[in-house]
Amino acid sequence: MFGCLVAGRLVQTAAQQVAEDKFVFDLPDYESINHVVVFMLGTIPFPEGMGGSVYFSYPDSNGMPVWQLLGFVTNGKPSAIFKISGLKSGEGSQHPFGAMNIVRTPSVAQIGISVELLDSMAQQTPVGNAAVSSVDSFTQFTQKMLDNFYNFASSFAVSQAQMTPSPSEMFIPANVVLKWYENFQRRLAQNPLFWKT
């Protein structure tokens with residue numbers, strides 16, 4: 001039903017079922033993992049109104065599991081990428097794996113998936129720094145940066161009559177900055193990653 005992928009490692013598709021509605025994947029040598037992908041295999045969908053809460057567990061200094069909610073997978077969003085590199089310290093959160101008798105070893109973390117009602121999942125709050133930045137947030141940042149630059153540069157605009165001749169300084173016409181701004185916005189709207197080519 002589920003798969004788990006870590007860069008540079010084989011895909012895991014044999015989750016250990018620890019309860020009727022709970023599954024775990026072992027992540028050996030978890031200290032070297034930055035991101036993990038959790039996905040549905042496409043063979044069995046969730047029942048109507050259900051989804052999977054995805055948790056990350058690592059052993060604390062006493063070897064006790066610390067569980068943190070990463071996010072969710074659903075029939076409508078069958079895969080998700082989570083950043084776990086910053087989660088290996090900190091406090092755990094409420095989780096459904098507490099009473100489970102799951103075999104653990106010191107350098108092994110786990111990804112847990114709990115099948116739950118979509119309504120109850122919507123009321124849970126994943127740990128903040130588990131989400132991977134998306135193109136949308138990058139696009140928003142770029143748009144804000146463009147606006148800020150244009151507003152800053154425009155605040156220095158003067159007409160030719162107001163200019164004081166200064167042979168050592170170069171001046172850029174405001175319409176050139178506006179043309180660049182509009183061109184950059186157009187290209188960003190067409191392809192948010194155009195600047196990489």
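We number each residue from 1, going along the chain as drawn.
Positions of Cβ are set from backbone N, Cα and C atoms, glycine also.
Every protein chain shown contributes to the tally, and the Cβ of V18 (mutagenesis position) ends up with 17 other Cβ atoms within 10 Å. Swiss-Prot gives this note for the published mutagenesis V18 to A: Impairs the nuclear migrating activity.
V24 (mutagenesis position) carries a strand DSSP state (E or B). For the mutagenesis result V24 to A, the note given in Swiss-Prot is Reduces the nuclear migrating activity.
Summarising the environment of Y55 (mutagenesis position), the number of other Cβ atoms within 10 Å of its Cβ, over all protein chains shown, is 26. Secondary structure from DSSP puts Y55 (mutagenesis position) in a beta strand. The note that Swiss-Prot attaches to the published mutagenesis Y55 to A is: Reduces the nuclear migrating activity.
According to its DSSP assignment, K77 (mutagenesis position) is coil. Its own atom aside, the Cβ of K77 (mutagenesis position) has 12 Cβ atoms within 10 angstroms in the protein chains shown. Swiss-Prot documents K77 to A as a published mutagenesis change and attaches the note Decreases nuclear import activity of HSPA8. Does not affect the dimer formation. Impairs binding to HSPA8.
Among the sequence features in Swiss-Prot, the mutagenesis site F97 to A is noted as follows: Increases the nuclear migrating activity.
Recorded in Swiss-Prot as a mutagenesis result, F141 to A carries the remark: Decreases nuclear import activity of HSPA8. Does not affect the dimer formation. Decreases binding to HSPA8. Here the Cβ of F141 (mutagenesis position) has 11 other Cβ atoms within 10 Å, regardless of which shown protein chain they belong to. DSSP classifies F141 (mutagenesis position) as helix under the three-state reduction.
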Of V18, Y55, K77, F141, i.e. the mutagenesis positions, those within 10 Å of V24 (mutagenesis position) when Cα atoms are compared:
V18, Y55
Among all the protein chains here, how many other CB atoms are within 10 A of the CB of V24 (mutagenesis position)?
24
